[in-house]
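Asker: As listed in Swiss-Prot for this protein:
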DOMAIN    115-387  domain 'Dynamin-type G'
BINDING   125-132, 225-229, 294-297  GTP binding site
MUTAGEN   LYS131 to Ala  Loss of GTP-binding and localization to nuclear pore. Disruption of nuclear import
MUTAGEN   THR151 to Ala  Defective GTP-hydrolysis. Disruption of nuclear import and cell-cycle progression
DOMAIN    623-714  domain 'GED'
Amino acid sequence: MSKAHKPWPYRRRSQFSSRKYLKKEMNSFQQQPPPFGTVPPQMMFPPNWQGAEKDAAFLAKDFNFLTLNNQPPPGNRSQPRAMGPENNLYSQYEQKVRPCIDLIDSLRALGVEQDLALPAIAVIGDQSSGKSSVLEALSGVALPRGSGIVTRCPLVLKLKKQPCEAWAGRISYRNTELELQDPGQVEKEIHKAQNVMAGNGRGISHELISLEITSPEVPDLTIIDLPGITRVAVDNQPRDIGLQIKALIKKYIQRQQTINLVVVPCNVDIATTEALSMAHEVDPEGDRTIGILTKPDLMDRGTEKSVMNVVRNLTYPLKKGYMIVKCRGQQEITNRLSLAEATKKEITFFQTHPYFRVLLEEGSATVPRLAERLTTELIMHIQKSLPLLEGQIRESHQKATEELRRCGADIPSQEADKMFFLIEKIKMFNQDIEKLVEGEEVVRENETRLYNKIREDFKNWVGILATNTQKVKNIIHEEVEKYEKQYRGKELLGFVNYKTFEIIVHQYIQQLVEPALSMLQKAMEIIQQAFINVAKKHFGEFFNLNQTVQSTIEDIKVKHTAKAENMIQLQFRMEQMVFCQDQIYSVVLKKVREEIFNPLGTPSQNMKLNSHFPSNESSVSSFTEIGIHLNAYFLETSKRLANQIPFIIQYFMLRENGDSLQKAMMQILQEKNRYSWLLQEQSETATKRRILKERIYRLTQARHALCQFSSKEIH
């Protein structure tokens, strides 16, 4: 028989038998004799699990009395019993199993599920699929029943087995917590809780109701019951109630930490079941889905083999397989058949059924066996999820702590404390401004330091100067021809009129003023934005203080931009005075001459002058000479301006601007009567800080719980 067509119990055994850690933990129990109980002998341990091939995934045969026996222990349950073999075995069971479930329940009680997903079992099913009956059989209490949507809020059902204690219950929702003394109170209190959470109509809510039951007759298990899937809105239900319910169900079942328990009646076509379809959508491989078949007594005669194929995992394969149960029917509920009697009738039904009794022997049938299976699945799932959960809690804690740090500390209530608080805020702001000015600010991976942003504009400025020099070279012949025709006086042929040289220099120096002022404007905007970003970082949560600082930044920017602009204008006015030190100019002039003329003394192609030469020889001589001088002078002028203009911008817009801003910030401290106004915090910031503190508290408690659990496991 191929692996794909093996009966499910055999596939299950081979799948789980490799889990050495569970087998190791259970070894201490497997050698003890089975306790006396009311469970039929064939249910104490399925024949095909005997010997060395026993299924390590289940809790060993000696645990069966803990989960399968729904009869109350002999004697008064409220009185402690002597520590016999049964109690000793339960004590060992308690040490291994209960802490796992208690750990997750405690994390859920802390509200950790608001921050990350916890291991859980979620029960889903279509309306009238028998979902409520299964949960009633597991919990031993009556849950809300009726037509339409009965479960209107997610219900966390925490079952705790305590052999020596009387029944006790507790229901919690929102700010309400109520102790229950009798199982009969459960249905009424759940109805009341749902009306509080979802209103008195037929709407639904995503808020959780927690129901904790402690009893000797329940398994150790925590299950989340979700609303039944509906397709048509009735009465006063919202028109999109079906979509709302599906969205709520999907919110839970899509989590990788959730085992999906899909309840399907035997008398429907499994391929058309909405619940199984939703589970398949979020778990295509069936790794975390268990199918539960209900109502085997209502199926049509002749369809038994098809149900057998489903349970044996041959029709719609799931890696965790299927189980089949028979719960109380409506008539039995009306006749007040107890859950204990219902369990006996269920066992008798499967024992005497010609087709299904083999499923009983294989451990795939009855509610008690389902309880054992679910407890084991949940424990395995918790143990598997703990390393990932620990990492997620640590990461979420770090992230929340960092967010809280960015929100800043709480604002003091005392005026004296407010002064120190404001001093510290301004001190940190000034330090960051100083780092910007010095080019030492801390940047993230994809960010750029302020100096590098400005430097890009400075590089463009060098390009502008080079372009301007080239323009001079290109128009020399036009200027010389104009001189020859209009302005030449008594000077001899070949002599250059110095006035012509000055006119050309003045003309092209003036063309550089606008690009220089444009560069100043761009640099100013970059620097101002950097200062504003620092202000938002430190004062963003204080609207009045942030506005005050940004207004100060704007005022100082205007002041120093005007100073820088005046200095640039002054620089260019000075450049109108044609000047260069003789020793510097002579060196540059010599270098240009060497580049212009080759050793034979003929014009070189480097200046590309040939195409611009006038026809007469005097023009050639004048053109070449003035070209050499202009080229030499503009080379030296470009060097001077390439550094001088950036110097002016850096000095006024960074150094002076930053210093003035830091001094102005200290002036704010003199206005003591404005402290409270300046430190008025935005309401969303206070809310965010409170939420983050609550999250950090939850996650801290969760880490503490995990550490305690780990230390107990080690010891």
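Placed from the backbone N, Cα and C atoms, the Cβ positions cover glycine too.
Unsubstituted: the structure retains its original residues.
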Asker: Counting other Cβ atoms within 10 Å of each residue's Cβ, which of the recorded positions SER128, THR151 comes out lowest?
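Answerer: Least crowded of the recorded positions SER128, THR151, by Cβ count within 10 Å, is SER128.
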Asker: Near the Cβ of LYS131 (mutagenesis position), how many other Cβ atoms are there if near means within 10 Å?
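Answerer: I count 30 other Cβ atoms within 10 Å of it.
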Asker: Here the binding-site residues are LEU226, ILE229; which one has the lowest number of other Cβ atoms no more than 10 Å from its Cβ?
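Answerer: Counting other Cβ atoms within 10 Å of each of the binding-site residues LEU226, ILE229 gives the minimum at ILE229.
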Asker: Please report the distance from the Cα of ILE229 (GTP binding site) to the Cα of THR151 (mutagenesis position), rounded to the nearest angstrom.
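Answerer: Spelling it out, the Cα of ILE229 (GTP binding site) and the Cα of THR151 (mutagenesis position) are 10 Å apart.
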Asker: From the binding-site residues GLY125, SER128, LEU226, PRO296, pick the residue whose C-alpha lies nearest to the C-alpha of THR151 (mutagenesis position).
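Answerer: The smallest Cα gap between THR151 (mutagenesis position) and any of the binding-site residues is with LEU226.
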Asker: Between GLY125, PRO296, which of the binding-site residues has the fewest other CB atoms within 10 angstroms in the structure shown?
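Answerer: Each of the binding-site residues GLY125, PRO296 was scored by Cβ atoms within 10 Å; lowest is PRO296.
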Asker: How do the residues of the domain 'GED' (623-714) split into helix, strand and coil according to DSSP?
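Answerer: Going through the domain 'GED' (623-714) residue by residue, I get 85 helix, 1 strand, 6 coil.
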Asker: I'm trying to understand the geometry here, so how far is the Cα atom of PRO296 (GTP binding site) from the Cα atom of LYS131 (mutagenesis position), in Å to the nearest whole number?
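Answerer: Answer for this pair: 14 Å between alpha carbons.
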Asker: If one measures from the C-alpha of GLY125 (GTP binding site) to the C-alpha of LYS131 (mutagenesis position), what distance in angstrom results, rounded to a whole number?
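Answerer: GLY125 (GTP binding site) and LYS131 (mutagenesis position) have their Cα atoms 6 Å apart.
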Asker: At the level of the C-alpha atoms, what whole-angstrom distance separates LYS131 (mutagenesis position) and LEU226 (GTP binding site)?
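Answerer: Computed Cα spacing between LYS131 (mutagenesis position) and LEU226 (GTP binding site) is 9 Å.
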Asker: Across the domain 'GED' (623-714), what does the pLDDT come to on average, as a whole number?
Answerer: 85
Asker: Which state, by DSSP, holds PRO296 (GTP binding site): helix, strand or coil?
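Answerer: Going by the DSSP assignment, PRO296 (GTP binding site) falls within a helical segment, counted as helix.
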